[in-house]
Amino acid sequence: MQFTKLATILLVSLMGSAAIAAPATNNAAVDAAADATPAVEKRGFGCPFNENECHAHCLSIGRKFGFCAGPLRATCTCGKQ
């Protein structure tokens, strides 16, 4: 019984560390226009509760708009188009 618990904990921890250490594979074609104006992403700045604060932050750094995106809408994403 102890061996089963130990083996389970070891297996889960190894899978977790492998998931963190694995490089991301991105084989998608990149659009040249998308590369010219990358989005700026920062945590906080009002997200996820005050999207207007995120928008104001993006305007203050010279971007055209801002919105809350990402997991749980916790990242302020600024766009330029």
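Each position is counted from 1, following the chain as shown.
Just so it is clear, glycine is given a Cβ too, placed from its N, Cα and C backbone atoms.
Every position carries its original residue.
A mutagenesis experiment is reported in Swiss-Prot for this position, F49 to A, and the note states: Complete loss of antibacterial activity. The Cβ neighbour count for F49 (mutagenesis position), using a 10 Å radius over every protein chain in view, is 9.
For the mutagenesis experiment E51 to L, the note given by Swiss-Prot reads: Small increase of antibacterial activity. Its own atom aside, the Cβ of E51 (mutagenesis position) has 16 Cβ atoms within 10 angstroms in the protein chains shown.
Under the three-state DSSP scheme, E51 (mutagenesis position) falls in the helix class. Under the heading of mutagenesis, Swiss-Prot lists E51 to A, K, R or Q and annotates it as follows: Important increase of antibacterial activity. This mutant may act by selectively inhibiting peptidoglycan biosynthesis through complex formation with the cell wall precursor lipid II (1:1 molar ratio) thus inhibiting cell wall synthesis. No change in hemolysis induction and cytotoxicity.
Here the residue is the original one, but Swiss-Prot notes a mutagenesis experiment at this spot, E51 to D: 3-fold decrease in antibacterial activity.
Quoted from Swiss-Prot, the note on mutagenesis experiment H57 to A is: Complete loss of antibacterial activity. For H57 (mutagenesis position), other Cβ atoms within 10 Å of its Cβ number 19.
R63 (mutagenesis position) has a Cβ environment of 18 other Cβ atoms inside 10 Å. Experimental mutagenesis is annotated in Swiss-Prot for R63 to A, with the remark: Important decrease in antibacterial activity.
Under its mutagenesis entries, Swiss-Prot includes K64 to A with the note: Important decrease in antibacterial activity. K64 (mutagenesis position) has a Cβ environment of 12 other Cβ atoms inside 10 Å.
Other Cβ atoms within 10 Å of the Cβ of F65 (mutagenesis position), summed over all protein chains shown, number 13. Under mutagenesis, Swiss-Prot gives F65 to A with this note: Complete loss of antibacterial activity.
The Cβ neighbour count for K80 (mutagenesis position), using a 10 Å radius and every protein chain shown, is 13. Listed in Swiss-Prot is the mutagenesis experiment K80 to A, annotated as follows: 3-fold decrease in antibacterial activity.
Rounded to a whole value, the Cα-Cα separation of K64 (mutagenesis position) and K80 (mutagenesis position) is 5 Å. You'll find the Cα of R63 (mutagenesis position) roughly 5 Å from the Cα of K80 (mutagenesis position).
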